[in-house]
Amino acid sequence: MEMYFKRMKDEWTGLVEQADPPIRAKAAEIAVAHAHYLSIEFYRIVRIDPHAEEFLSNEQVERQLKSAMERWIINVLSAQVDDVERLIQIQHTVAEVHARIGIPVEIVEMGFRVLKKILYPVIFSSDYSAAEKLQVYHFSINSIDIAMEVMTRAFTFSDSSASKEDENYRIFSLLENAEEEKERQIASILSWEIDIIYKILLDSDLGSSLPLSQADFGLWFNHKGRHYFSGIAEVGHISRLIQDFDGIFNQTMRNTRNLNNRSLRVKFLLQIRNTVSQIITLLRELFEEVSRHEVGMDVLTKLLNRRFLPTIFKREIAHANRTGTPLSVLIIDVDKFKEINDTWGHNTGDEILRKVSQAFYDNVRSSDYVFRYGGDEFIIVLTEASENETLRTAERIRSRVEKTKLKAANGEDIALSLSIGAAMFNGHPDYERLIQIADEALYIAKRRGRNRVELWKASL
């Protein structure tokens, strides 16, 4: 890639050097005068494509993209020799964002085609001479084509790397502590089954019972299990079993009086038992040949490291957009960790990180993700958790750590606390924006005295 970018730098530099200065000046003049119009027209046309629309439907994104597009047009069409290296880096950065969000390369290519199409009448409606118009158009189109090539090549490289990480994460997830995960999920679905059966046998209210897809097991399967075992036939079988039983469950919940009829009650209980039994059999088959593998895991805390953060965020954001379900993030910092580490030593610091990590695991669901983000900072991705549920989870974790007892080597008690920033997904497709606003909330929590939870609001 380095050699390629050097070659493109030489080509772009050559294009700028060969163009007459008055022609370059006129191209820059066109860009400055018409960038706003070109940006608006560009997104108007691009949004007609339904595939592109899904990436541009967020109002905040559209507003930011329009202003970014204006700057991009001015930068590319006003390029001087000294600007070329910086412009190549800009294309690389834009490509990384596109890959991170998951914008397909064909949408990017369509965008460049649209830009060149709408630029033509703008240039040829100017009061330049016919020869000047042709030269300005030639310089502008070649500049855009070089920028497009650099961006597309960088995008393909980033997207390919992301695809490899997606597959690496799938394999890691499949292999990581598989036996324990299998037993945990079997216990989860059995607990759900027992809860419903007891309520039916004791004539208790079923109103608080959840359909299988919304129970802990169902959430784990939809957010993790499907991905772990992608492409294996048993996944489809489990999906159908969950879907079919949810239909029966919802129908029963609409008229619970039917359960007073013994034959209907027995039929419903057998449907529960058969569904759970089949799912457990299929789960055992899926996990049967899986063994432990720890690539992608933080050795000290046994949490995920940040390697798979893009893969998971991209998938969960796509799921949230597709289903309309909530998604939230907690960024967590151990208060005064450096001071504790410096005072009591690294062994004590490591023990604190292990205890804090255990508090995370004990207070999240199996469908959530916990990462060691770096040092004493952690990220938790909460799937299908409302704002209230997100804050309750954060407060539970904070309270648990505050009550954790830890003694230094000399017997002195060490006080532990966490500052937590929370943020709800608001439709912006770039996960780094979600992390950024959660980080802003974390900063507020620290500024307001630490040992507290703050939820990001636009007014913060």
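In case you wondered, yes, glycine gets a Cβ from its N, Cα and C as well.
The active site, proton acceptor annotation in Swiss-Prot covers Asp376. Swiss-Prot lists His98 with the feature heme binding site. Among the features that Swiss-Prot reports, substrate binding site is placed at Asn341, Asp350. Per Swiss-Prot, the feature domain 'GGDEF' maps to 325-458; the stated evidence is sequence analysis. While the structure shown retains the original residue, Swiss-Prot records the mutagenesis experiment Gln60 to Ala or Glu with this note: Same biofilm formation activity as wild-type. Enhanced O(2) dissociation but not association rate constants. Enhanced autoxidation rate constant. Under mutagenesis, Swiss-Prot gives Leu65 to Met or Gln with this note: Enhanced autoxidation rate constant. Decrease in O(2) association rate constant. For the mutagenesis experiment His223 to Ala, the note given by Swiss-Prot reads: Same biofilm formation activity as wild-type. As a published mutagenesis entry, Arg365 to Ala appears in Swiss-Prot alongside the note: Same biofilm formation activity as wild-type.
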Nearest of the recorded positions (His98, Asn341, Asp350, Asp376) to His223 (mutagenesis position), judged by Cα-Cα distance: His98
Cβ neighbour count within 10 Å of Leu65 (mutagenesis position): 18
CB contacts for His223 (mutagenesis position) [other CB atoms within 10 A, all chains]: 22
In sequence order, the recorded positions (Leu65, His98, Arg365) whose C-alpha falls within 10 A of Asn341 (substrate binding site): none
Candidate with the highest Cβ count within 10 Å, taken from the recorded positions Asp350, Asp376: Asp376
Of the recorded positions listed as Leu65, His98, Asp350, Arg365, the one whose CA lies nearest the CA of the residue listed as 'active site, proton acceptor': Asp350
Euclidean distance between Cα atoms of His98 (heme binding site) and Leu65 (mutagenesis position), Å: 12
Winner by Cβ contact number (other Cβ atoms within 10 Å) across the recorded positions His98, Arg365: His98
The domain 'GGDEF' (325-458) - residue tally per DSSP class, helix then strand then coil: 59 helix, 33 strand, 42 coil
For Asn341 (substrate binding site), the number of other Cβ atoms found within 10 Å of its own Cβ: 19
Cα-Cα distance linking Arg365 (mutagenesis position) and the residue listed as 'heme binding site', given in Å to the nearest integer: 31
Where Leu65 (mutagenesis position) sits in the secondary structure, as DSSP reduces it to three classes: helix
